[in-house]
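Q: This structure is in structure tokens; I'll ask about it shortly.
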Amino acid sequence: MAASVEQREGTIQVQGQALFFREALPGSGQARFSVLLLHGIRFSSETWQNLGTLHRLAQAGYRAVAIDLPGLGHSKEAAAPAPIGELAPGSFLAAVVDALELGPPVVISPSLSGMYSLPFLTAPGSQLPGFVPVAPICTDKINAANYASVKTPALIVYGDQDPMGQTSFEHLKQLPNHRVLIMKGAGHPCYLDKPEEWHTGLLDFLQGLQ
């Protein structure tokens with residue numbers, strides 16, 4: 001019998017801005033840890049709901065929360081803390097995590113969201129249990145010393161039809177503790193092209209985290 005899942009949505013206040021979120025939780029028992037899902041420029045938290053990722057994570061025992069980034073989705077009215085393509089202060093995602101009371105989450109970060117996740121990942125004292133970059137932008141804006149200082153285990157994901165995935169991997173492979181999932185025949189949003197492979201790879205990675 002499939003485990004029950006509770007789903008809800010709402011808004012949080014982050015640095016004076018209202019941000020929309022969707023959440024899925026295990027219907028019973030304590031969640032193992034939290035997973036924060038970010039998104040690309042043409043997407044939103046709805047992507048993760050429609051794909052079934054929120055549901056699959058909650059079924060597997062995780063608290064899964066997807067936010068709509070500032071200026072996008074249902075957070076359209078919120079002003080972004082940095083122009084698109086520039087690194088946002090790491091304090092922005094730290095404030096999101098605090099507002100949602102996530103504890104240190106695993107962060108899933110496709111495409112545009114790299115401008116938020118990479119400064120958060122590499123901030124001094126950052127202790128994320130896991131990081132799943134999916135061809136994120138801004139990988140060239142983090143220096144080698146900052147990559148080398150990251151203790152967080154990473155699952156680097158990209159489609160082999162995505163030139164940006166290969167480019168970002170050239171930088172992300174400097175993360176000391178990483179493994180790679182390359183999806184054959186998949187493009188930039190590789191999780192949409194190969195949802196089963198995405199979910200299997202993601203859940204397998206999470207299972208191995210402490």
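Backbone N, Cα and C define each Cβ position, glycine as well.
Where a substitution is noted, the model still shows the residue that was there originally.
It should be emphasised that the depicted structure is a prediction, and the values quoted were computed from it without experimental measurement.
Straight from Swiss-Prot, here's the annotation block:
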type     : residues  : note
MUTAGEN  : S111 to A : Abolished protein-lysine deacetylase activity in vitro
ACT_SITE : S111      : active site, charge relay system
ACT_SITE : D162      : active site, charge relay system
ACT_SITE : H188      : active site, charge relay system
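Help me picture these features in the structure, burial and contacts included.
A: The DSSP secondary structure for S111 (mutagenesis position) is helix. In sequence order, H39, G40, I41, V134, A135, P136, I137, M164, H188, P189 constitute the residues six or more apart from S111 (mutagenesis position) in its chain with CB-CB distances below 8 Å.
According to its DSSP assignment, D162 (active site, charge relay system) is coil. Of all Cβ atoms in the protein chains displayed, 22 besides its own lie within 10 Å of the Cβ of D162 (active site, charge relay system).
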